[in-house]
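S.K.: Dropping a structure here in structure tokens format, bear with me for questions.
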Amino acid sequence: MIPNITQLKTAALVMLFAGQALSGPVESRQASESIDAKFKAHGKKYLGNIADQGTLNGNPKTPAIIKANFGQLSPENSMKWDATEPSQGQFSFAGSDYFVEFAETNGKLIRGHTLVWHSQLPSWVSSITDKTTLTDVMKNHITTVMKQYKGKVYAWDVVNEIFEEDGTLRDSVFSRVLGEDFVRIAFETAREADPEAKLYINDYNLDSATSAKLQGMVSHVKKWIAAGVPIDGIGSQTHLGAGAGAAASGALNALASAGTEEVAVTELDIAGASSTDYVDVVNACLDQPKCVGITVWGVADPDSWRADESPLLFDASYNPKEAYNVSQLLSRQHAFDLYLKLGNLLLSRLHSD
């Protein structure tokens, strides 16, 4: 029996990626050209990762892999409110300064993460009940943190995870005290603090075009933009379960319809890290003109917040997985051409037999 084209493609891909994995050195770079460079060659701005002082000073393979493979960095924790302003008016930038210095020294684009978030929030903020006080506190925090790195950060996640699963605003100190006006306050303050930075709203579970949460995000962002709120981009965290990559294209297209200049995949990890899922997400960004880049949320599985799900591109020994080698292809057309050629060879062999 002659196999169908799907079987041929699968067989060819296995052959192709197995060959790549065996041919590359198991060191900082697993290919002659970084995956960031390949992504940029397709017109995108970056393919990045995360870092902080702890991970950079842990396994030495982590900074080596970052330097060789990724073009952008986000701080995992060092720019969050509890790290930068643990006590009111007392700012601490030791961790974030370390992160920024590493990124700048190694020529990495920086995404700031995150300014206003209900989690990792000091109790002195979450206990505020007065509108004027909370407004002043928000403005001071956003302004101080952003000016610390003015001109150094490409984009900021200004507000993070502000929606419930049904698409309504999450209950938080910000929404309770200020209503949805906290979004306007945050973005207007951020624009004033660094007019050149791209300003993002960022959230998780924006992974299906038909989900209530995604639709709530789109409708709110459209409304806020129409009202003059300076939102430049929507970030989809994209923490996926196994097999969920196929919906990424529709989800990114739906987010792009909100009217922002940009969209981005900001915290990518996928349970099981299958090559199919990673390729689906990469191609979803490549196919959406407004998608500027992808940030993978961690280098190797031991450092992941989902370590037991093995969701990243590098395994527990810091070796590249098949998904890394697949991501090297980046272009769907490139991948199709390669496995079609191999498929034709297989067909010819089968017919000759």
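Note that Cβ sites are derived from N, Cα and C of the backbone, with glycine treated the same way.
From Swiss-Prot, for reference:
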type	residues	note
DOMAIN	50-330	domain 'GH10'
VARIANT	Val153 to Leu	In strain: A3969.2
ACT_SITE	Glu161	active site, proton donor
ACT_SITE	Glu267	active site, nucleophile
VARIANT	Ser274 to Thr	In strain: A3969.2
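Help me understand the surroundings of these features in the structure.
M.R.: Residues within less than 8 Å, Cβ to Cβ, of Val153 (variant position) and separated from it by at least 6 positions along the same chain comprise Val100, Ile110, Arg111, Gly112, Met146, Asp194, Ala197. Secondary structure at Val153 (variant position), taken from DSSP and collapsed to helix, strand or coil, is coil.
Reduced to three states, the DSSP call for Glu161 (active site, proton donor) is coil. Around Glu161 (active site, proton donor), a 10 Å sphere centred on its CB holds 19 further CB atoms from the protein chains shown.
If you take the C-beta of Glu267 (active site, nucleophile) and look for same-chain residues 6 or more apart in sequence within under 8 angstroms, you find Ile50, Ser74, Tyr204, Gly235, Gln237, Thr238, His239, Thr295, Trp297.
There are 18 other Cβ atoms within 10 Å of the Cβ belonging to Ser274 (variant position).
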S.K.: How far is it from Ser274 (variant position) to Glu161 (active site, proton donor), counting Cα to Cα, in Å?
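M.R.: Taking the Cα atoms only, Ser274 (variant position) lies 26 Å from Glu161 (active site, proton donor).
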